[in-house]
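Chemist: Here's a structure for you.
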Amino acid sequence: MEESSLSRAPSRGGVNFLNVARTYIPNTKVECHYTLPPGTMPSASDWIGIFKVEAACVRDYHTFVWSSVPESTTDGSPTHASVQFQASYLPKPGAQLYQFRYVNRQGRVCGQSPPFQFREPRPMDELVTLEEADGGSDILLVVPKATVLQNQLDESQQERNDLMQLKLQLEDQVTELRSRVQELEAALATARQEHSELTEQYKGLSRSHGELSEERDILSQQQGDHVARILELEDDIQTMSDKVLMKEVELDRVRDTVKALTREQEKLLRQLKEFQADKEQSEAELQTVREENCCLNTELEEAKSRQEEQGAQVQRLKDKLAHMKDTLGQAQQKVAELEPLKEQLRGVQELAASSQQKAALLGEELASAAGARDRTIAELHRSRLEVAEVNGRLAELSLHMKEEKCQWSKERTGLLQSMEAEKDKILKLSAEILRLEKTVQEERTQSHVFKTELAREKDSSLVQLSESKRELTELRSALRVLQKEKEQLQTEKQELLEYMRKLEARLEKVADEKWTEDAATEDEEATAGLSCPASLTDSEDESPEDMRLPSYGLCESGNTSSSPPGPREPSSLVVINQPAPIAPQFSGPGEASSSDSEAEDEKSVLMAAVQSGGEEASLLLPELGSAFYDVASAFTVSSLSEASPGVPANPPWKECPICKERFPAESDKDALEGHMDGHFFFSTQDPFTFE
């Protein structure tokens, strides 16, 4: 640590010290609580020291401890921490003012506490005056501060336990709500998954429906194409059929023509054959005629010889030759007539050949037309089969599509209904989730508020606990001091009791002597009137302090070996304030009234001392003398006997003059003294054991 002048840390944004007491008890641990502002990075090199108020340098510390490094916080809230100063390093008690100071590793003071002192506790500082809640009485209760603090600590602990139970209940509720939210989220995820699956199925069915629609459109288009092709083929077939019919008609006509030509050819051939046969016959006849002519020529030559002989025969032959010539002319004419017939036959043959060729061509064309027709018929049949197959498939697809469409409609309706149900369910779940999130947010807010309040209560409880520990330590120290003082007072009381017994014996002796003198001078007093009681009362009023004992204060309590002062000299004037417990009273009415008034005065002084506090009462013990002893021992019954002369001197009970509590007449003296001591002294037992 480097030496530097102290700079006053600002109260805003610096380290704040919590619940710093004005005084601390030495020889006990001192716990220092502080909070670090948000954003402060604590270090192990930071330290907290106890400085004098006037200290101007960080090296002028009395003692210091290293600061504790708390766990890192991420919520931006201040960090609470605490350190302890050991009792052996604390300053000595005195009037010097000290303060806590937080010094960082750079040697800069980041915060300082209000000033405080180290001093021993005083007994009267640990008493607390409480007023009763009900207004029925004006009694002030003087109780130990430790009892009040213990009650407050018990209440704080009970409140902390209630808050912890409430926190546990809220955490259980939050856990249940979280589990319910998780279940709802799981159900929502399942519903969303089912919805996504149904959506996928719906999309798949939509795609299938689209594909089926496209396939149906394609098949419809193909069917239209096929129907158009079929119609076209039917038109072609009809055209071909018409052409074939025309060709067949033409072929039949050609066949008829060919048949007619064939018949005509055959007729012509028969005629030609007949003509040829006739020609051959004519040629044969001509040849025969030629041969005959040759023969005739020969014969003519022979006949020339015989011409004459056969003139007539020649003439005949000439006639026959002429006739033959005419026949030959006719035959030649017929042959000439047969030439156009040959030409016509040749033309008919050529026409028949061309007709045959045309018939062959027509046969070939008819065969090709028949083949085309067969092919067309086969293609038509195949097309019809394909169309029938396509129609069957289309019908099947239409039926399947209708079934799929019905099923799809049903599934779509079911899906729409389920989607509506899922939507309603999702809306309900969303509303439930929103409500649960709102409830969880409220619960979180309330839990955060409870946590904050619990942390605050915890901090305050820790501070109160530390304060209670400190006060408990102070109370224990004070109780030890009070116990010592009580022991000293008990010793002094025993000494006072011994001294009072001696004084009582002396007073009895003096009273006996005085009563003897009073009995001797009774006649003189009767003649002199009431002057003697008046003078006696005046003497009592003039010197009441002669009956007082020397004062024993708390300042002399340390000298436990000192003995009480000895009895006064017999020659000193002694005034009896309360002679009733010493011997029977035989004095007159004036003395009784004087003794009663003085007893009432002493009783009022005693009650005032009791109400003002135990210390004053203890200080008045020596001054009250035998009267206080008689009251404390519960043997004073003179007031009762004087108040009611007709009642017996010994009542059936013993009464405490402070709290008016009655005890049996056979009660022990020590018990009554202990009861009286309870009004002025604390118990030596610890009020509670703090763990």
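Backbone N, Cα and C atoms are what each Cβ position is placed from, and that goes for glycine too.
Feature list, courtesy of Swiss-Prot:
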MUTAGEN   PHE17 to Ala  Loss of interaction with p300 KIX domain; eliminated the autonomous transactivation function
MUTAGEN   VAL20 to Ala  Reduced binding to p300 KIX domain; severe reduction in the autonomous transactivation function
MUTAGEN   VAL20 to Pro  Reduced binding to p300 KIX domain; severe reduction in the autonomous transactivation function
BINDING   CYS656, CYS659, HIS675, HIS679  Zn(2+) binding site
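Buried or exposed, and what's around them? Tell me for each listed feature.
Modeler: Taking all protein chains in view, 19 other C-beta atoms sit within 10 angstroms of the C-beta of PHE17 (mutagenesis position).
The 10 Å shell around the Cβ of VAL20 (mutagenesis position) contains 15 further Cβ atoms across the protein chains shown.
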Chemist: Indicate whether CYS656 (Zn(2+) binding site) is helix, strand or coil by DSSP.
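Modeler: The residue in question, CYS656 (Zn(2+) binding site), is coil (DSSP, three-state).
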Chemist: Please report the Cα separation of CYS659 (Zn(2+) binding site) and PHE17 (mutagenesis position) in Å, rounded to an integer.
Modeler: 46
Chemist: List the Cα distance (Å, whole number) between CYS656 (Zn(2+) binding site) and VAL20 (mutagenesis position).
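Modeler: Between the Cα atoms of CYS656 (Zn(2+) binding site) and VAL20 (mutagenesis position), the distance comes to 44 Å.
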Chemist: If you count other CB atoms within 10 A of each CB, which of CYS656, CYS659 wins among these binding-site residues?
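Modeler: Within the set of binding-site residues, the most crowded position is CYS656.
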Chemist: Between the Cα atoms of PHE17 (mutagenesis position) and HIS675 (Zn(2+) binding site), what distance do you get, rounded to the nearest Å?
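Modeler: Roughly 45 Å, rounded to the nearest whole number.
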Chemist: List, in sequence order, the same-chain residues at least six positions removed whose CB sits under 8 Å from that of HIS675 (Zn(2+) binding site)?
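Modeler: Listed in sequence order, they are CYS656, GLU661, PHE663.
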